[in-house]
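J.: One structure coming up, written as structure tokens, with questions to follow.
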Amino acid sequence: MGSLKKDGEIGDEFTEALLYVNGVRRVLPDGLAHMTLLEYLRDLGLTGTKLGCGEGGCGACTVMVSSYDRKSKTSVHYAVNACLAPLYSVEGMHVISIEGLGHRKLGLHPVQESLASSHGSQCGFCTPGFIMSMYSLLRSSKNSPSEEEIEECLAGNLCRCTGYRPIVDAFRVFAKSDDALYCGVSSLSLQDGSTICPSTGKPCSCGSKTTNEVASCNEDRFQSISYSDIDGAKYTDKELIFPPELLLRKLTPLKLRGNGGITWYRPVCLQNLLELKANYPDAKLLVGNTEVGIEMRLKRLQYQVLISVAQVPELNALNVNDNGIEVGSALRLSELLRLFRKIVKERPAHETSACKAFIEQLKWFAGTQIRNVACIGGNICTASPISDLNPLWMASRAEFRITNCNGDVRSIPAKDFFLGYRKVDMGSNEILLSVFLPWTRPLEYVKEFKQAHRRDDDIAIVNGGMRVFLEDKGQQLFVSDASIAYGGVAPLSLCARKTEEFLIGKNWNKDLLQDALKVIQSDVVIKEDAPGGMVEFRKSLTLSFFFKFFLWVSHNVNNANSAIETFPPSHMSAVQPVPRLSRIGKQDYETVKQGTSVGSSEVHLSARMQVTGEAEYTDDTPVPPNTLHAAFVLSKVPHARILSIDDSAAKSSSGFVGLFLAKDIPGDNMIGPIVPDEELFATDVVTCVGQVIGVVVADTHENAKTAAGKVDVRYEELPAILSIKEAINAKSFHPNTEKRLRKGDVELCFQSGQCDRVIEGEVQMGGQEHFYLEPNGSLVWTVDGGSEVHMISSTQAPQKHQKYVSHVLGLPMSKVVCKTKRIGGGFGGKETRSAFIAAAASVPSYLLNRPVKLILDRDVDMMITGHRHSFLGKYKVGFTNEGKILALDLEIYNNGGNSLDLSLSVLERAMFHSDNVYEIPHVRIVGNVCFTNFPSNTAFRGFGGPQGMLITENWIQRIAAELNKSPEEIKEMNFQVEGSVTHYCQTLQHCTLHQLWKELKVSCNFLKARREADEFNSHNRWKKRGVAMVPTKFGISFTTKFMNQAGALVHVYTDGTVLVTHGGVEMGQGLHTKVAQVAASAFNIPLSSVFVSETSTDKVPNASPTAASASSDMYGAAVLDACEQIIARMEPVASKHNFNTFTELVSACYFQRIDLSAHGFHIVPDLGFDWISGKGNAFRYYTYGAAFAEVEIDTLTGDFHTRAADIMLDLGYSLNPAIDVGQIEGAFVQGLGWVALEELKWGDAAHKWIKPGSLLTCGPGNYKIPSINDMPFNLNVSLLKGNPNTKAIHSSKAVGEPPFFLASSVFFAIKEAIKAARTEVGLTDWFPLESPATPERIRMACFDEFSAPFVNSDFYPNLSV
């Protein structure tokens, strides 16, 4: 521990370092400088704070930090990412985690209660982070926050389950901004329509006035609830105050140590800092650790001396004077944002143009948690070439004031500060003291620019800062001075100096614009092999940004000088910002109650545990004594022969216990869910980057990772296949995977002249990362002297874990038990690819007879566990001049990766769904699974169905283009009908497609929306809108017949409560809740009397994975079967007496020695498709749906937003409408990510700047799932009414996967908008658009004068497929 000596140096005398956690005083020992706040909290047992990514990108680790501001003499509260915050950075502060709010026993905090009641928690892994972000906003706000502030505070939190709408609704009530918030149409903005339901007493949307067996949820009928309904009346605990001890405590310097020789210093004055810098010139200075922490964790960089400058007053100084504003380099970005907002309100408008630009740029800079700790100086001195702020400092005439260890101060213009890649004009004996920003002058304008993959919390692709100072010379304006700065175009932020020089002295008119654009092309040169790729896109953005700047300046000066040459009004949309509107939504459904619970919108059974952080996940399980931690040794090349494995360096690593390889496996090394075609540990050859070679165990997780990194593997590299097309050319297919489907006679149809027209083409689509918030993990231990093995795993398929471990260890399955309580999201990614993780951990556990815990880091999880398959479809389609489809000839390929896994089944479902909802008389489909040198791809929501349907919808769009008709017209004339026979010989029954489509078309007012989009497009050159409607038909069942079985175990206890155990896994989809509702209604008891226990292989054996959307059908039916068995046994007793309660009946049966336990079983009937004959039912039934979407794109940048989405599904009589609506919304937003945001970038021929076979996008920093700002502005969900499904339990239908594909409506709406943009330049022919439609693809498809210098009109960006 350290204190400040009289001579100003930090000494080694002990002084107590401390912090408060949830009101409890904690003394911090020396030796923890390597530890993050998250690790510390979880070591304390406060596991409600989750590790989702470890890089501050997901928000699952959010906590609130309170500190005392000695300037204002007040305590301040702010949200931080605990995964990045060094433990010692919060010394002397108060940390409040989710456990510090409310809990089930003493009452929930209003924020927790609201989220739980609003169905805002599904898997629950992200939930504590969202709650802490909202709680921090409330604690830090003097007044009720606005709706915009609420959504802004959540920008740093990701959710993969809900689609965000219920979260926004839950928190919006705290704005208290509108009395009509939950009362229908608001005077301020449309809201969601939640009400207190008289049937349940909980928030829903039914609007019903009475409790009926059948009630209709209708957006036109609302019952008011107010803030007081969730104001915490049941919350008996008190808010934690800022500890008085910390108010009085003097701030002292610190010197603390940590593992690996790290020393942490905290100086509290500038002089002390300069002395430390003189002694340790290579020390890393930090405030928030948002950059250094990632470098140390992901890049494994080692820094021996860390100096926290957050508490140095001189670096936090503010000085506002007549010339400008000077801000200290340690000032946090959130403080800078508040400061600029205050200045804009107080200073004359002409002085604050730069301040306004910074405000706009900071809005989109990272998330709130990062802005709360990241500082100005860190962002500047890191000198990232894609820094959002540095180009603005450069353009704004800012000066950086630098001091050396002697106290000498110098100033340097920001535009001269950056010398090269992460190199600045500052010596090792210097630090950045402050930044001076001058006021802008009359006729001086500063503007910010940024284009990223995602608006919220994303790094820039290209950004910029631009300034012009105009001089009024009568009827003309001349450029007196100019700055044009870009980021993302070179190894450093740079000024386009030739362009600046060219502009000065010129008349500000359209001729200058055209000439300047030519100069920029030669001034800003991006090399063709530049890291980051997207070269043509980035080049075009440099011109687009300048054009936008020129328009913006011209618009601003036009009112003051009418002589300025004006642009047409249609151009001005180019400078209008993306609106940040409140997200709203409505839900419309009928409630058909069956018994006490089925049909009711019951809240997720675990919701209250999840909102309090009490719900346990695999990594939260208390570890047994003597537990070891494991980490993988992974291949670093895509295809190679292993020459040697040297673990000598690992053996000397701290905490190392052992390295286990294939030779150590006691059982069989070959594994696989269907075909055992992959090795658990590679022996002679590796076939992908990330293939497991062995597993290291050590005393801690970090030590295991460090030791694994020291294992030296030498290779002889071999040729690698890195795309589907490379596989096709090399005939590289997995054995026995060619599949064929046939209907009618395709060749005869094409040759006979029946087809008026024939089109041929290709459709490519990329893969998708599951991005479940909880990474994969297992805890394995031995029992009874090592003769049995038990495990807790994050998996959708405990039986597969049991089977893999049994197989690898050579044990009978009866001696292996796998348990799963809940998982933090799965989406198919934990169906099979999680099993090898448990198997790998079981080897050292079994051999050492010690518990072993293996939790994957986010980057490793994304790299090795597989993704949604990328696909290639080659089609030939014949049709009439009217648009009637006659024939489809389709070759379809998926990228299986280096093992088969489930790729064949995925391919088969894609082939089944390649008709989508269309009647096609003649069909021939041939499918193949490609072997490539990538990690094996696997199941993902939809399981190939979305890929097959997306291929179909692409050629449907092309038919429409060929015939100059709307796509909707082509769809409607080709819809399947009741009795239609598919190309796999299944007859459609209870087909509700037409009814559903018609109702949606009316409710979304599609024709009006299209007219309005056309009208908008005619008046706006650079913004375009598009609308689209898409249908879906999703088959329900496993396509492998034997998997359509389910078991359950039901116990009735003498107190009248019921315990249910079944083979399905709760992963947020509400399966346990629905199953409990089935049991409650069966016994006619309250839902609170039913408890669903963990999924365990020793309770229900041989369970199929929780997948295929069929779990509610199967396990609900199995539970009902068990309940009915018990009811039948109880009936003789019940018929003889009138019992007042179920408990009385149970007690009587017990005394009559009646068995109150039953095993239920369900077999899905009438299934079994024969691929040889091409006959048989592949599915039990279909879930039909349709969606409408309206989007707006910025043709100059490729940015887009979804203005509206309306979704309608036929779910029969829903078991739980609220849960089903949540599944629909979540699937839609996840699908939106697939078609428009999420792009996997691999090292392949298309991305040569990435190491071959390696995944670049292996974390939230580079891979962008939708954030709260990406959900549609208006998201409406309706369930078709009055259509019970006779083929599933209680007339319901499956919901998990069917809505996913409906997000393609956004994709095709984008394409319609692009079509409008291309029409502006005379490009009216059909054009391909690959998925995902990222900003790069959108912008480059909108060919214009700003992209023409770099590409032709038929240019399409590369895609990893």
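Cβ atoms here come from the backbone N, Cα and C positions, even for glycine.
Per Swiss-Prot, the features are:
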type	residues	note
ACT_SITE	E1297	active site, proton acceptor
BINDING	C123, C126, C159, C161	[2Fe-2S] cluster 2 binding site
BINDING	Q796, F827, R941, A1108	Mo-molybdopterin binding site
DOMAIN	15-101	domain '2Fe-2S ferredoxin-type'
MUTAGEN	W364 to A	Decreases activity 8-fold
MUTAGEN	Y421 to A	Decreases activity 4-fold
MUTAGEN	E831 to A	Loss of activity
MUTAGEN	R909 to A	Decreases activity 12-fold
MUTAGEN	E1297 to A	Decreases activity 40-fold
J.: Hey, does DSSP put Q796 (Mo-molybdopterin binding site) in a helix, a strand, or just coil?
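T.: In three-state terms, Q796 (Mo-molybdopterin binding site) counts as coil.
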J.: Consider each pair of residues in Q796, F827, R941, A1108, all listed by the record as binding Mo-molybdopterin, and report the largest Cα separation in Å as a whole number.
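T.: Roughly 12 Å, rounded to the nearest whole number.
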J.: Please give me the recorded positions out of C123, C126, C161, W364, Y421, E1297 that lie within 10 Å of A1108 (Mo-molybdopterin binding site), comparing Cα atoms only.
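T.: Among C123, C126, C161, W364, Y421, E1297, the ones whose Cα sits within 10 Å of that of A1108 (Mo-molybdopterin binding site) are E1297.
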J.: What is the interatomic distance between the Cα atoms of R941 (Mo-molybdopterin binding site) and E1297 (mutagenesis position), given in whole Å?
T.: 5
J.: Measuring Cα to Cα, how many Å separate C161 ([2Fe-2S] cluster 2 binding site) from Y421 (mutagenesis position)?
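T.: On Cα coordinates alone, these residues lie 39 Å apart.
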J.: Can you tell which of C123, C126, C159, C161 has the most other C-beta atoms within 10 Å, given these are the binding-site residues?
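T.: Of the binding-site residues C123, C126, C159, C161, the highest Cβ count within 10 Å belongs to C159.
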J.: Out of C126, C159, W364, R909, E1297, the recorded positions in the record, which is closest to F827 (Mo-molybdopterin binding site) when you go by Cα distance?
T.: E1297
J.: So which recorded positions out of C126, C159, W364, E1297 end up within 10 angstroms of E831 (mutagenesis position), measuring C-alpha to C-alpha?
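T.: Within 10 Å of E831 (mutagenesis position): none of them.
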J.: Other residues with Cβ within 8 Å of the Cβ centroid of Q796, F827, R941, A1108 at the Mo-molybdopterin site?
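T.: Along the chain, the qualifying residues are G826, G828, G829, E831, A939, F940, F943, M1067, T1106, A1107, S1109, G1296, E1297.
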J.: DSSP says what for the domain '2Fe-2S ferredoxin-type' (15-101): how many helix, strand, coil residues?
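T.: Across the domain '2Fe-2S ferredoxin-type' (15-101), the residues distribute as 14 helix, 31 strand, 42 coil.
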J.: Between the Cα atoms of Q796 (Mo-molybdopterin binding site) and R909 (mutagenesis position), what distance do you get, rounded to the nearest Å?
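T.: Between the alpha carbons of Q796 (Mo-molybdopterin binding site) and R909 (mutagenesis position) there are 20 Å.
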J.: By the count of other Cβ atoms within 10 Å, pick out the sparsest of the recorded positions W364, Y421, F827.
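T.: Minimum Cβ neighbour count within 10 Å, taken over the recorded positions W364, Y421, F827, occurs at Y421.
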J.: Measuring Cα to Cα, tell me the gap between E1297 (mutagenesis position) and C123 ([2Fe-2S] cluster 2 binding site) in whole angstrom.
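T.: A Cα-Cα distance of 16 Å.
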J.: Can you give me the residues near the recorded [2Fe-2S] cluster 2 site, meaning same chain, not C123, C126, C159, C161 themselves, Cβ no more than 8 Å from the center of the site's Cβ atoms?
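T.: Neighbours found: S121, Q122, G124, F125, T127, R160, T162, L773, G824, G825, G1068, G1226.
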